[in-house]
Amino acid sequence: MVSLVPCGFAQVLCTNPLDIGELRNYKSKQCVDIVGNQGSGNIATHDCDGLSDQQIIMCGDGTIRNEARNYCFTPDGSGNANVMSSPCTLYPEIPSSQRWRLGRKKAFTDNGGIEQVATEIINLASGKCLDVEGSDGTGDIGVYDCQNLDDQYFYIRSRGPELFYGRLRNEKSDLCLDVEGSEGKGNVLMYSCEDNLDQWFRYYENGEIVNAKQGMCLDVEGSDGSGNVGIYRCDDLRDQMWSRPNAYCNGDYCSFLNKESNKCLDVSGDQGTGDVGTWQCDGLPDQRFKWVFDDWEVPTATWNMVGCDQNGKVSQQISNTISFSSTVTAGVAVEVSSTIEKGVIFAKASVSVKVTASLSKAWTNSQSGTTAITYTCDNYDSDEEFTRGCMWQLAIETTEVKSGDLLVWNPQIIKCTRSNTAPGCAPFTKCANEDCTFCTDI
């Protein structure tokens, strides 16, 4: 079994997250959701909606939190009842009822061809599993005796690597794919290209095309992959997945084939203007689109020393800071998020897709504003008590190709080591020893 709890010390904010994303139930494929949208209260499964209360943080202190509010998953009682999103008890230490570990695993391949790994999530106080009330994997979430049933397995969903990010410009009209209205919800049509997030999309290995404004998927009205196209919550269904075969490309302009119907993304009429739907692939320019984006260099990740003590514990105030010569606009924030998700270099090697996805989510979350916190090294990642050593804060650097401007981001992500040599393990991985020279995936 893999432990979710490398350390038991309290974190006001989660400064060493192990994973961030949609936590889905293996049986129903629905998302773990905090009822309402404030991040507090009853926990149940729900259709995935892309909102922050469904962005779950698996924290290195053993707690499970959500991005909408810094609350902990807490069984109502002594670890034997319904689970709530409640204030974390931090002092004198986190109680075992708010700490969790991972149990048995089940690997499977989803509809997009991406391998997922679902695990049991076990409460330390009761030794019972996170469990969905309904045997179909829908309903309220509590804890129950571990029975190795599908509704007791959960996974942070991966879409695979991000392949493209930007606006989609039509070859015929030079107009861009646009979500009608200003909220990034509803019908999709062609419109003059502009720097609004409802025109920016991410394209993933599993075939999903996700709108940057609302985190929803390009979706065909008919479940058979035929009909009008809009954006809708991402359901892990083939009518929301698209391929981009080279046979349907003309230079940088390519057609998108719906995986359910094998029909092409098509603009109504023959001028490349108007509403968007699917139609038989005809090889005409109104069915071809080009990715238009601003380039950033591949980001690099390093650990910077923030304090050492060879005779005791290290305490430092940790802030989230961004250094950039220009304003970090909403457009720049999304570009950087996409750049991070496409790949990060640490110690001259590329980090895993899981690490880049989690870093991208951490970057996006940091844009809403954070407060400085005082953090103390009480334990090493290996769960041994911290007796001496150094604290390290993560730094991410990338350069905008067009302007040459450097952006440096120092998030509230830290590691504590015995050595005064920088940790050898990437963020969102675990140090297997006190000097952090050996690493394990979480």
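A Cβ is built for glycine as well, from the same backbone N, Cα and C atoms used for every other residue.
Some features that Swiss-Prot has for this protein:
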- 28-102: domain 'Ricin B-type lectin 1' (DOMAIN)
- D33 to A: Loss of N-acetylgalactosamine binding (MUTAGEN)
- D33, I34, G36, D53: Ca(2+) 1 binding site (BINDING)
- 115-245: domain 'Ricin B-type lectin 2' (DOMAIN)
- D131, V132, G134, D151: Ca(2+) 2 binding site (BINDING)
- V336 to A: Alterations in oligomer formation and in hemolytic activity; when associated with A-332 and A-334. Alterations in oligomer formation and in hemolytic activity; when associated with A-332; A-334; A-351; A-353 and A-355 (MUTAGEN)
- K348 to R: Increased antibacterial activity toward Gram-positive bacteria S.aureus IFO 12732 and increased permeability of the S.aureus cell membrane; when associated with R-342; R-354 and R-361 (MUTAGEN)
- K348 to A: Decreased antibacterial activity toward Gram-positive bacteria S.aureus IFO 12732. Markedly decreased hemolytic activity compared to the wild-type protein. No effect on lactose binding (MUTAGEN)
- V351 to A: Alterations in oligomer formation and in hemolytic activity; when associated with A-332; A-334; A-336; A-353 and A-355. Alterations in oligomer formation and in hemolytic activity; when associated with A-353 and A-355 (MUTAGEN)
- V353 to L: Increased antibacterial activity toward Gram-negative bacteria E.coli ATCC 43827 and P.aeruginosa ATCC 27853, and toward Gram-positive bacteria S.aureus IFO 12732 and B.subtilis IFO 3134 including increased permeability of the S.aureus cell membrane; when associated with L-344; L-351 and L-355 (MUTAGEN)
- V355 to L: Increased antibacterial activity toward Gram-negative bacteria E.coli ATCC 43827 and P.aeruginosa ATCC 27853, and toward Gram-positive bacteria S.aureus IFO 12732 and B.subtilis IFO 3134 including increased permeability of the S.aureus cell membrane; when associated with L-344; L-351 and L-353 (MUTAGEN)
- D381 to R: 20% of the hemolytic activity of that of the wild-type protein (MUTAGEN)
- L407 to A: No effect on oligomerization. No effect on lactose binding (MUTAGEN)
- K415 to A: 3.6-fold higher hemolytic activity compared to the wild-type protein. No effect on oligomerization. No effect on lactose binding (MUTAGEN)
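DSSP assigns I34 (Ca(2+) 1 binding site) to a strand. The CA atom of I34 (Ca(2+) 1 binding site) is located 34 Å away from the CA atom of L407 (mutagenesis position).
Non-local neighbourhood of D53 (Ca(2+) 1 binding site): D33, I34, G36, N37, Q38, G39, N66, E67, A68, R69, each in the same chain, at least six residues away, with C-beta under 8 Å from its C-beta.
Other than the site residues D131, V132, G134, D151, same-chain residues with C-beta atoms no more than 8 angstroms from the centre of those residues' C-beta atoms, the Ca(2+) 2 site, are N25, K27, T45, E133, S135, D136, G137, T138, G139, I141, L149, Q152. K348 (mutagenesis position) is 41 Å away from D131 (Ca(2+) 2 binding site) when you measure Cα to Cα. Annotated Ca(2+) 1 site D33, I34, G36, D53; additional same-chain residues within 8 Å of its Cβ mean position, judged by their own Cβ, are V35, N37, Q38, G39, G41, I43, H46, L51, Q54, N66, A68, S85. Close to V355 (mutagenesis position) in the fold, though at least 6 residues off in sequence, lie V344, A426, P427, F428, T429, each with a CB less than 8 Å from its CB.
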